[in-house]
Amino acid sequence: MAAPSAGSWSTFQHKELMAADRGRRILGVCGMHPHHQETLKKNRVVLAKQLLLSELLEHLLEKDIITLEMRELIQAKVGSFSQNVELLNLLPKRGPQAFDAFCEALRETKQGHLEDMLLTTLSGLQHVLPPLSCDYDLSLPFPVCESCPLYKKLRLSTDTVEHSLDNKDGPVCLQVKPCTPEFYQTHFQLAYRLQSRPRGLALVLSNVHFTGEKELEFRSGGDVDHSTLVTLFKLLGYDVHVLCDQTAQEMQEKLQNFAQLPAHRVTDSCIVALLSHGVEGAIYGVDGKLLQLQEVFQLFDNANCPSLQNKPKMFFIQACRGDETDRGVDQQDGKNHAGSPGCEESDAGKEKLPKMRLPTRSDMICGYACLKGTAAMRNTKRGSWYIEALAQVFSERACDMHVADMLVKVNALIKDREGYAPGTEFHRCKEMSEYCSTLCRHLYLFPGHPPT
């Protein structure tokens, strides 16, 4: 099945909506949702009078909602009212994430009363729109978990909105900052070799449409994750292979075929991303049958994949590892890489050196969207929380940070994120990502080096 293009994911998500409502609800690739545009319009005068821009603009600049040129254009206006009007003119053109980022910036600059005003207006607007067909809920921008049963999902309120901590506009707007020659020269000797062109092969396996007795629901927003990762890995210099909607047996067979590709011999690393429903230790095929993750890792270990021996192998798993929704807890007030320890040595047999041996599994790092026993959260419009955070951090920090440290930053973003869906079990829900590693050196991706 061909991957949906980044420019068509929005149309794909909304094709089942009622015809009378279609014009208002379909998103442009880099356009603001009509609900959000109308919310800003209805509060335009109050915002123009009350916005405090000095710190707010810096937050929006940091989130890539505005550019340096836009900030200068705004500040060139005479008077705070005119400056506020200029910002309000720009915001609707700054992508589907601009509204959420604006609300977050209001909160961060102690203008939460304006955020509350916007969210109240937004909730009222959504009540006015015609209800969706009972068979489809593809337009609802609320968080759902990766193991949420279909009957439960259909009961969710149509006026739910999720705050996003992601600051990008999606795959079309992703840009990876290049590594500088100076950084490469000071770090490459202690890191894994990553110089090949391409850097390696990457596989993105995305299951979205499910059949079988399990009655697993359509992974709305899964196509966004798919497009995001394909774009990200290409920008990082990988040759990307795509698989969509595979049964458990097909996943096993095609992962094995991928692991045995001759190109691994002449490239320096490998990436495997698995996006599906799941349980602890396994992911679902579209037929409702499970593929054990240990079987996946085994396909790429030193015994079964000699072409990748001593080369870093990255795995990213976007799937539930249980069905418990993390409700979170209230926060209380307050707030080397080691060398080998050596091995036992015998005085006998010094004449003949033994062949170097490797542990069966090494040089792997695996990022999980959630902890054991818990559900992974996915926004039905913007995709999974984890993939959003992964794309944000890797695009911004691959230039000067190794993969393990980047995954720590991903953890921090996920930790701070909170579901916003009043009236549902997902309101104020939490998620915590994690990673495990058998890497033996720092893994820098060195994007853009050496220059072509």
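Each residue, glycine too, has its Cβ placed from N, Cα and C.
At each noted position, the model has the original residue.
Per Swiss-Prot, domain 'CARD' is recorded for 32-121. Looking just at the domain 'CARD' (32-121), the mean pLDDT is 91.
Record note (Swiss-Prot), mutagenesis Leu57 to Phe: Loss of interaction with CRADD. The unchanged residue is displayed. In three-state terms derived from DSSP, Leu57 (mutagenesis position) belongs to a helical segment. A simple way to gauge crowding: the CB of Leu57 (mutagenesis position) has 22 other CB atoms within 10 angstroms, across all the protein chains here.
Swiss-Prot lists Phe99 to Ala among its mutagenesis entries, and the accompanying note reads: Loss of interaction with CRADD. Applying an 8 A CB threshold to same-chain residues 6+ apart, the list for Phe99 (mutagenesis position) reads Met32, His33, His36, Thr39, Leu40, Leu91, Leu118.
For Asp100 to Ala, Swiss-Prot lists a mutagenesis experiment annotated as follows: No effect on interaction with CRADD. Loss of interaction with CRADD; when associated A-104. According to its DSSP assignment, Asp100 (mutagenesis position) is helical.
Looking at Swiss-Prot, the entry for mutagenesis of Glu104 to Ala says: No effect on interaction with CRADD. Loss of interaction with CRADD; when associated A-100.
Summarising the annotation, Swiss-Prot assigns active site to His277 (among others). Around the Cβ of His277 (active site), a 10 Å sphere holds 27 further Cβ atoms from the protein chains shown.
As a published mutagenesis entry, Cys320 to Ser appears in Swiss-Prot alongside the note: Loss of function. In the structure as shown, the Cβ atom of Cys320 (mutagenesis position) sits within 10 Å of 27 other Cβ atoms. DSSP assigns Cys320 (mutagenesis position) to coil in the three-state reduction, placing it in neither a helix nor a strand.
The active site annotation in Swiss-Prot covers Cys320 (among others).
The secondary structure of Ala369 (mutagenesis position), as reduced to three states from DSSP, is coil rather than helix or strand. For the published mutagenesis Ala369 to Thr, Swiss-Prot gives the following note: Loss of function.
Comparing Cα positions, Ala369 (mutagenesis position) lies closest to Cys320 out of the mutagenesis positions Leu57, Asp100, Cys320. The mutagenesis positions listed here are Asp100, Glu104; among them, Asp100 has the most other Cβ atoms within 10 Å of its own Cβ. Across the structure, Leu57 (mutagenesis position) and Cys320 (mutagenesis position) place their CA atoms 37 angstrom apart. When the CA atoms are compared, the mutagenesis positions lying within 10 A of His277 (active site) are Cys320, out of the candidates Asp100, Glu104, Cys320.
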